[in-house]
Amino acid sequence: MNMFFRLTALAGLLAIAGQTFAVEDITRADQIPVLKEETQHATVSERVTSRFTRSHYRQFDLDQAFSAKIFDRYLNLLDYSHNVLLASDVEQFAKKKTELGDELRSGKLDVFYDLYNLAQKRRFERYQYALSVLEKPMDFTGNDTYNLDRSKAPWPKNEAELNALWDSKVKFDELSLKLTGKTDKEIRETLTRRYKFAIRRLAQTNSEDVFSLAMTAFAREIDPHTNYLSPRNTEQFNTEMSLSLEGIGAVLQMDDDYTVINSMVAGGPAAKSKAISVGDKIVGVGQTGKPMVDVIGWRLDDVVALIKGPKGSKVRLEILPAGKGTKTRTVTLTRERIRLEDRAVKMSVKTVGKEKVGVLDIPGFYVGLTDDVKVQLQKLEKQNVSSVIIDLRSNGGGALTEAVSLSGLFIPAGPIVQVRDNNGKVREDSDTDGQVFYKGPLVVLVDRFSASASEIFAAAMQDYGRALVVGEPTFGKGTVQQYRSLNRIYDQMLRPEWPALGSVQYTIQKFYRVNGGSTQRKGVTPDIIMPTGNEETETGEKFEDNALPWDSIDAATYVKSGDLTAFEPELLKEHNARIAKDPEFQNIMKDIARFNAMKDKRNIVSLNYAVREKENNEDDATRLARLNERFKREGKPELKKLDDLPKDYQEPDPYLDETVNIALDLAKLEKARPAEQPAPVK
């Protein structure tokens, strides 16, 4: 679900259809619950600890030194910006930092819960202070600055230092709204709602939130890709992997205290009803034979849990239509199995002159991906495309089996990836069918967010000489995770009152290319590297403080299905000539230069209105000029101001456009080359 918060002017009290909906403000610290472990958490902690210490690839001792590291990670997860807790708070609990291993083994998580409860109290105090700051006159004429990233800053020594940090935070929030054109009155109203909303959320925190954070600190200290998944996150994970769920087919978001329809899945129950529209608010949820439950002010995940249910069952929604002065209405929907098509492979065809290039955009390696790609390749074959692009940008991976089977569509047979466990045992995962589903020119487009299964596929295509890889160096995740439920068959017999216990993902293996190299930390280096607008940002495995190291093993025995190295000089020459003249890439290069010039200052922003307005005006002027240059090239009328830009305007994708050109060049070169006999590689 999409759980971001939009700030709009909504009345805190609405009289609707004869009912009064109100959400109580939290004005005292004692209204925030003191959170304690639930009965099942001790057992879950014991099972998680046992699983990680016995089975994780990185063999570690849960000793005092490791416990101290868990404490530090938990502390930073709890107060990332170091602007909630005091240094004395940290020192108070640091005395017990070496005891966390014992707590995890026993399941008695006192330090985790006590520290969380203190942070809740401190966070309440901070937002109460922020509300008091709003009453002061606003002054944006000084030389104050605001640090956007305090993750490495020391914790404040006293309340005066803490107040100074929040003076700057409130001033930053005020100035951000003032730059949008809001009046001082509107700014105060908006921020008052925002801060009170944050306080109400404190009162909705539950024991599972604390437990999840504790387990996350433990898991992430072992390596970046080891996770504890709460029962609800486990359900979400299964949905992502299968691309299906049972529900009403709507994406929800929070808007102050309201659950709002953000979008609807075409063909789903919500869309088919024609009684629900984007922007409508869900104020009540009712199950068959049960009264309607008022959900105003509820956590989004709690509302979602009420709405979802088995296929064929009914759910009643009390809907407040978008707009003012409207009455609620009740809509009854029958839940269905919903396929999340927006996460499935998408096919498109790019036409350049008389040539066509097929593009397969793959957002993730879900179960069933290979079968879906086969269908799309058949469609592309009917359109007589000259080449195919596999777009793996922002693809974070997924099922290892799908990476292997997808690779098998493009080579006759052979190993795709080598997998090694922590005992040194190496396994080859291979394609064995001896068939090639697509034999034409192939290009793989990647970026720094292409990870894991994406890197397995890209590396295999590169090592076999089957495809040209273009884009950015990839993320560098070269590890394999295993997913295990924490439930036991006997749990429901012995403890029927327990909910589901969640699951864990933990690293059990590292994978290696067929050439023996690892993608861990280094990723896959493209044959043609594209310039990007955010050069050297801290994205990738190598920036994780506890990532497993890079290493290599012996190469597998495999038969290359092609060799594109002879083409690379010509392809690179044509590519460089094009982007040197391409206005979009010229702008990208300017952005790179600007980013690099400002990278040491990018987290420090001015709190002076004139300075920020000048910066914003310059940015707007640059964007408007670039848009008008583009429109002029396209023969479209120029814009007078940015507000005239249509809301549905689609920005061009210069990286994909250039990849299409590279694919056409590759197709021409391959067509002109005589067939060669492949040779085995050892």
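Cβ atoms are placed via backbone N, Cα and C, with glycine included.
Original residues fill every noted site, and no substitution is shown.
As a whole-number mean, the pLDDT of the domain 'PDZ' (238-322) in this prediction is 86. Per Swiss-Prot, domain 'PDZ' is recorded for 238-322.
Note on Gly397 (mutagenesis position): other Cβ atoms within 10 Å of its Cβ, all shown chains, come to 22. According to DSSP, Gly397 (mutagenesis position) sits in a coil region rather than a helix or strand. According to Swiss-Prot, the mutagenesis experiment Gly397 to Ala carries the following note: Loss of activity. Perturbs protein structure.
Quoted from Swiss-Prot, the note on mutagenesis experiment Gly398 to Ala is: Loss of activity. Perturbs protein structure. Sequence-distant neighbours of Gly398 (mutagenesis position) (same chain, 6+ residues apart, CB-CB distance under 8 A): Met241, Gly364, Phe365, Tyr366, Leu369, Ser452, Ala453.
Where Swiss-Prot documents Ser452 to Cys as a mutagenesis experiment, the accompanying text is: Reduces activity by over 90%.
Record note (Swiss-Prot), mutagenesis Ser452 to Ala: Loss of activity. The unchanged residue is displayed. For Ser452 (mutagenesis position), the count of additional Cβ atoms within 10 Å of its Cβ stands at 28 [all protein chains shown].
What Swiss-Prot lists as active site, charge relay system is Ser452 (among others). Under the DSSP three-state reduction, Ser452 (mutagenesis position) is assigned to coil, being neither helix nor strand.
Glu455 (mutagenesis position) counts 30 other C-beta atoms within 10 Å of its own C-beta, drawing on all protein chains shown. In Swiss-Prot, the entry for mutagenesis Glu455 to Ala states: Loss of activity. Perturbs protein structure. The structure shown retains the original residue.
Listed in Swiss-Prot as a mutagenesis experiment, Asp463 to Ala is described as follows: Loss of activity. A sphere of 10 angstroms centred on the C-beta of Asp463 (mutagenesis position) encloses 23 other C-beta atoms. According to its DSSP assignment, Asp463 (mutagenesis position) is helical.
Quoted from Swiss-Prot, the note on mutagenesis experiment Asp463 to Asn is: Reduces activity by 90%.
Look at Swiss-Prot and you will find Asp463 (among others) tagged as active site, charge relay system.
Swiss-Prot gives this note for the published mutagenesis Lys477 to Ala or His: Loss of activity. No apparent effect on protein structure. Within the same chain, the residues at least 6 positions away from Lys477 (mutagenesis position) whose Cβ sits under 8 Å from its Cβ are His225, Gly397, Ala451, Ser452, Glu455, Thr519, Gln520, Glu541, listed in sequence order. Under the DSSP three-state reduction, Lys477 (mutagenesis position) is assigned to coil, being neither helix nor strand.
Residues annotated as active site, charge relay system in Swiss-Prot: Lys477 (among others).
For the domain 'PDZ' (238-322), the DSSP-based tally of helix, strand and coil residues reads 18 helix, 33 strand, 34 coil.
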